[in-house]
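Lifted from Swiss-Prot, the feature list:
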MUTAGEN   Glu194 to Ala  14% reduction of activity
ACT_SITE  Glu212  active site, proton donor
MUTAGEN   Glu225 to Ala  6% reduction of activity
MUTAGEN   Tyr281 to Ala  Loss of activity
MUTAGEN   Glu329 to Ala  Loss of activity
ACT_SITE  Glu329  active site, nucleophile
MUTAGEN   Tyr376 to Ala  35% reduction of activity
Amino acid sequence: MGFQVWQKGLCVLCFSLIFICGVIGEETTIVKIEENPVAQTDENYVCATLDLWPPTKCNYGNCPWGKSSFLNLDLNNNIIRNAVKEFAPLKLRFGGTLQDRLVYQTSRDEPCDSTFYNNTNLILDFSHACLSLDRWDEINQFILETGSEAVFGLNALRGKTVEIKGIIKDGQYLGETTTAVGEWDYSNSKFLIEYSLKKGYKHIRGWTLGNELGGHTLFIGVSPEDYANDAKKLHELVKEIYQDQGTMPLIIAPGAIFDLEWYTEFIDRTPELHVATHHMYNLGSGGDDALKDVLLTASFFDEATKSMYEGLQKIVNRPGTKAVAWIGEAGGAFNSGQDGISNTFINGFWYLNMLGYSALLDTKTFCRQTLTGGNYGLLQTGTYIPNPDYYSALLWHRLMGSKVLKTEIVGTKNVYIYAHCAKKSNGITMLVLNHDGESSVKISLDPSKYGSKREEYHLTPVNNNLQSRLVKLNGELLHLDPSGVIPALNPVEKDNSKQLEVAPYSFMFVHLPGPTMFSACEKPAGK
């Protein structure tokens, strides 16, 4: 396929790829977009989590969780409901560290205390808590009424014994390791799954076993052999319970920090697994004063991040494995994120880049930590007012289709561009992130290849303050109306004979509805 690149008055004609010509300051930048998709995501790729941390969860003197746990969150709040409905469907992952301390009420006559109490003498530093049947019904009613899908995290430690052993190597004491051994007691989980089916909760997309008990363990570890045996039990259990339903929910595990050796053994031993999940906090600590620089320089694209993605893809692509890869939890900075960073415009440089990069490497779903709770929520804790990343997530969901196109940029290191087949047209959607604080990105589009018109969604911070919790779309402030309705996200239509321009330190989604030269993006009639 032909393309033309204009550079200082020179027209160069080449073939096989579709090129775009861009200008960064005085530099000419060439953007290459391959015509054939290199990966495919789920249609509802964007996912968000609801955790279990209580109000007493604090990091660095900051206690940002409030009543955001799915045990105590106000599920009738209009803003929350409206925010979730805008995705319809939004994949919601229920779980987190304390899911392995959660038990499920089996009779309404049983006492059921839903509070996790701090106690450093106990596993994970918290007491057990209980999910009541009434609360489970409320959660499922919320999922149904908001048009969502649920992925629920089961307690994988029930029945196991925790052992603490010293680590000695070459005569030196290296600390302690905490391991959970023994068989998984699945009786409580079995009740919850059976109860859910009897109640007709068909919006449960999958059941996840455990949280961060494998891979690079942070608190308690389970061996890959034991974890595989437990996952097999869960598969047998769900298959038996759903045997008359035609389809069954997904079996998802392990939801851990990736470790190549551990994941390889676990997945090799678990051919029944549908989804292999890993968690990502590649910005480092939420207490890091240098977090702003990490975001602006995109230094989170380090070798550890790349090897994690590539390693998991190699495992799931091995013969005999049917599992696909999800990011089951990604908050950027661990320990609740950082106030003034994770909940502001600047965090979009991490979030949007990771959405794009993950999709390129055939990740099917990307679950943001959190919908609300901590400093990294898409919605602010307590007020539920959308943070800037909420609008970025919603635009991605609406504009970026499942087919992923590979891009290559020649001429600058400060710009990242991702491209997908468009969600609702036969064209493509590009996402352009300008990490340059001084110069705009200017890109020329050939109307003969991309059509005559485009739709721009340009996101910029209020008053050019990168740490603003407010964001503008095409120069207009985005805010809720008095009744908590999410604002319309309307594009500006531009003529493709004119360059598109992305301001310094900003992002832009560009929808090119076509007709384009991307035949792979053409949808069947009526779709």
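Glycine too: its Cβ is placed from the backbone N, Cα and C atoms.
What you see is the original sequence, not a version with the noted changes.
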I'd like to confirm something. Which of the mutagenesis positions, Glu194, Tyr281, Glu329, Tyr376, has a Cα closest to the Cα of the residue listed as 'active site, proton donor'?
Glu329
Looking at the mutagenesis positions Glu194, Tyr281, Glu329, whose Cα is closest in space to that of Glu225 (mutagenesis position)?
Glu329
Glu194 (mutagenesis position) to Glu329 (mutagenesis position) - Cα separation in whole Å:
26
Within 10 Å of its Cβ, which one of these recorded positions (Glu194, Glu212, Glu225) has the largest number of other Cβ atoms?
Glu212
Return the residue, from the listed mutagenesis positions Tyr281, Tyr376, with the maximum count of other C-beta atoms within 10 angstroms of its C-beta.
Tyr376
State the three-class DSSP label for Glu225 (mutagenesis position), counting H, G and I as helix, E and B as strand, and everything else as coil.
helix
How big is the gap, in Å, between the Cα of Tyr281 (mutagenesis position) and that of Glu329 (mutagenesis position), rounded to a whole number?
9
Between the Cα atoms of Glu329 (mutagenesis position) and Tyr376 (mutagenesis position), what distance do you get, rounded to the nearest Å?
12
DSSP-derived class (H/G/I helix, E/B strand, else coil) of Glu212 (active site, proton donor)
coil
Quick check: in three-state DSSP terms, what is Glu329 (mutagenesis position)?
strand
Glu329 (mutagenesis position) has how many other Cβ neighbours within 10 Å of its own Cβ?
28
